[in-house]
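Positions annotated as domain 'Helicase ATP-binding' by Swiss-Prot, on the basis of sequence analysis: 192-357. The ATP binding site annotation in Swiss-Prot covers ASP205, GLU206, MET207, GLY208, LEU209, GLY210, LYS211, THR212 and is backed by a curator's inference. What Swiss-Prot says about the mutagenesis result for LYS211 to Arg is this: Abolishes ATP hydrolysis. Binds to chromatin itself, but abolishes the chromatin binding of the cohesin complex component RAD21. What Swiss-Prot records for 840-892 is domain 'SANT 1'. As annotated by Swiss-Prot, domain 'SANT 2' applies to 943-1007, with the evidence given as sequence analysis.
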Amino acid sequence: MSSAAEPPPPPPPESAPSKPAASIASGGSNSSNKGGPEGVAAQAVASAASAGPADAEMEEIFDDASPGKQKEIQEPDPTYEEKMQTDRANRFEYLLKQTELFAHFIQPAAQKTPTSPLKMKPGRPRIKKDEKQNLLSVGDYRHRRTEQEEDEELLTESSKATNVCTRFEDSPSYVKWGKLRDYQVRGLNWLISLYENGINGILADEMGLGKTLQTISLLGYMKHYRNIPGPHMVLVPKSTLHNWMSEFKRWVPTLRSVCLIGDKEQRAAFVRDVLLPGEWDVCVTSYEMLIKEKSVFKKFNWRYLVIDEAHRIKNEKSKLSEIVREFKTTNRLLLTGTPLQNNLHELWSLLNFLLPDVFNSADDFDSWFDTNNCLGDQKLVERLHMVLRPFLLRRIKADVEKSLPPKKEVKIYVGLSKMQREWYTRILMKDIDILNSAGKMDKMRLLNILMQLRKCCNHPYLFDGAEPGPPYTTDMHLVTNSGKMVVLDKLLPKLKEQGSRVLIFSQMTRVLDILEDYCMWRNYEYCRLDGQTPHDERQDSINAYNEPNSTKFVFMLSTRAGGLGINLATADVVILYDSDWNPQVDLQAMDRAHRIGQTKTVRVFRFITDNTVEERIVERAEMKLRLDSIVIQQGRLVDQNLNKIGKDEMLQMIRHGATHVFASKESEITDEDIDGILERGAKKTAEMNEKLSKMGESSLRNFTMDTESSVYNFEGEDYREKQKIAFTEWIEPPKRERKANYAVDAYFREALRVSEPKAPKAPRPPKQPNVQDFQFFPPRLFELLEKEILFYRKTIGYKVPRNPELPNAAQAQKEEQLKIDEAESLNDEELEEKEKLLTQGFTNWNKRDFNQFIKANEKWGRDDIENIAREVEGKTPEEVIEYSAVFWERCNELQDIEKIMAQIERGEARIQRRISIKKALDTKIGRYKAPFHQLRISYGTNKGKNYTEEEDRFLICMLHKLGFDKENVYDELRQCIRNSPQFRFDWFLKSRTAMELQRRCNTLITLIERENMELEEKEKAEKKKRGPKPSTQKRKMDGAPDGRGRKKKLKL
């Protein structure tokens, strides 16, 4: 630290310690103060007295907190008012010294004239007498001074010169757990300079550079060097509450921090027992808690209001933005890793919160930086830089954190599975009029189509009815029916073998449900975090994943809930299962691992489904990401209308790849190994990055970005022009196919013919009986029919053609021709035998009856002849029994016997699965006398976060009671949950659909089967350990009981 800051300087006049009767904002310490906020109860009582009837409940709390104190209206805090006036004067003077540009904003704000420069009349503005004096004190030295004025100015300058700004050269002594890095010390000095000049600011360092630590260091400086311990408020996302609290205790333990979180009763107790007594310096709370307890927080004069992830207030009309603007604050600080996500108006919203007296008009700001009229103006860019320079500090990892390895992103392009293509086609066909620009293009309709297509790209099981069942099983079909899951199933074993640990992000929590089933099936230990995860469980999962030598391999997170403020630097691989519309959200997700403390190169794998809407979404996000860096790093301006996705652009996204999907119904998934997939993805990623860099160079030179052209121009085609002639284009839907029955051998015989001309069919007698193989005529009949056909060919002089496809074509032709030449006609006995044999088959069984018989065998199993007979319509049980006996005896005579047997065996496997599940449930339930109260489930390390054990117990016991194999059992189970008083207020369980209950029960059954198997193996091991039992004869000789239960007397 510099010499000027070695002894802690005395507090300046504006932050002098206040008397005990002063407001909380004083933050000073004296003989009656213990270092925390003082006068909290007195001020709260006074505020409650003036609040009115609406605050009656809060008045009671205040009365409890300060018994015996008389309610009286407290006078405005003179220290607070003095600090605000001094800061305002210092702020204007500081800004005008930075650049005269701020006179444009400051003078209109002081004069209260029309805010838009277009409405201001030319000429010298009129200034009121009292306002003129204020402006003169700000920096107008051109008028003639009196001697008294000059003396006052010299005294003021002298007093300012004695207050040297504190500047640290090394990590402050009050920072205990470690030392600040060089760039963090510079950031702390910048924050201190803002405070000294009465300026609020934005700390916009890239995610992972320690904005939390720099903020805590600033609050520590306020306490140790300015004697202002608080009260300070830190407003953070719910997911980062615990992290902020632990960071306070770790880095600056002398700061007393408290956390407001909980239900209504817990919050009331916190306000009464913790907040009002004032034994604290910093209050950390979430956005939601702030909104609920705004009436309490408004009663404080906050010294510092810090908002983490400040883009939450980018919309000045949101409820959170309006509430925080109502608070009394001396200083404000915004923290964000993404200072500009969309447009300049959002930047104005942040600046207006920081300095409302400077940036008081959005119209003025928008006119001053008119992106429509001034694009390409170099002076305008310089003007923007000058405006941002005093308020905003942004560093990126590549510039300041040399020890942090750069992250490497690879886009992995995957194909659609057969099921995905069917669902994708179905979604497009439902709105084919939109694709061909014939229907009404409603924006909500287009957004819904986009959402459905994105669900299809992730996994078809996200649609109700897509997953095969019941019963629902967790096995290979979970992987093979999604292209992304196929790649994931190849990638994870490779990463585990390399010793990596993985974060998987997805937009959809139901995708996390599928991934959870997959991890349980593959025995990957995992953690999960989404928007429904309770606060305590969130932190438990983070701690379990980050602890040394943790066995957790996968951490699955929803992008919105798990992408903010969480430190998961113990992972080195990030998998983006799907991409967000806003690329900043994906960047935040990546930086959960790519942050200070990371020692490995972070690899990011972004899954993109090829030739689908996902390609367009990622391309648009890449464009938006480049535009985001323009204002902050490169100085270019973003058109405000650019980031609004229009109907035409959405339509182009939907149309992209539609023709390709319609062209085939087969799967695009290949057996390519993971190394080949990664190599191909890296190559394609490099090509896309090169294309984007070339696309932006001309715009960078001219400080423009023709983003409309950039979005619509792709692969050399202007999609705006294509939209104009959309009516001439037509995406042809797939042809409807007529279903037909084919003989398998004839099909393959025709399909295998390549280019040779078809040989003429061998002639048959004109009156040939229609004989089907499933009618099981006697084999002798087929011999007689063959003899009759050969003789007919002989009579017409038929010559067998040579078949070039056969290996011994000449020999085969000779043998077949010899049969014809030696053929004889049927004699009278053979004709009579033929007629008799034609009556011995199952002539009354047609193809429909045969198909019903096969399906019944598949449904009930070959041994359940009673139920099979009921399934075959128009046949008596005796007829079915007779046919079944012949079928299983002579089934090998059928042409497609392999296909039929596979169908029946699949059905029998399902039956056996149902039996094994029923047996497992019977075994589990049988261990308890009162299973609805006593049953315990062995979750192991993979307990889900959504369902409680009480809910799981009820599901299993009620499923067993209703009957697992009963039809519509899950609909009945859902009704039982709704009727049960036990779950009267369990809205989560009561809102589950039948399919969601099936999936949960399937997971529980898997756990029960695993538990039963482990118990059986344990019992076998114990029996083996005890050794074989003694033989019966030996026991009887030793006096063992006989068959009647008595011991035989031994004769001596």
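Residue numbering: from 1, along the chain as shown.
Any Cβ shown, glycine's included, is placed from N, Cα and C.
No substitution from the list is modelled in this structure, which keeps its original residues.
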- Around the Cβ of LYS211 (mutagenesis position), how many other Cβ atoms lie within 10 Å? Please give the count over every shown protein chain. 23
- Would you mind ranking the binding-site residues MET207, LEU209 by how many other Cβ atoms sit within 10 Å of each Cβ and giving me the lowest? MET207
- Per-residue pLDDT averaged over the domain 'SANT 2' (943-1007) comes to what? 85
- Query: For ASP205 (ATP binding site), which residues of its chain lie six or more apart in sequence with Cβ-Cβ distance below 8 Å?
  - Reply: GLY187, LYS211, GLN214, GLY337, LEU393, ARG394, ARG395, ILE396
- Message: So if I measure Cβ to Cβ from GLU206 (ATP binding site) and keep only same-chain residues at least 6 apart in sequence, which ones fall under 8 Å?
- Response: GLY337, ARG394, ARG395, ILE396, LYS397, ASP591
- Row GLY210 (ATP binding site), column other C-beta within 10 angstroms, all chains, value 22
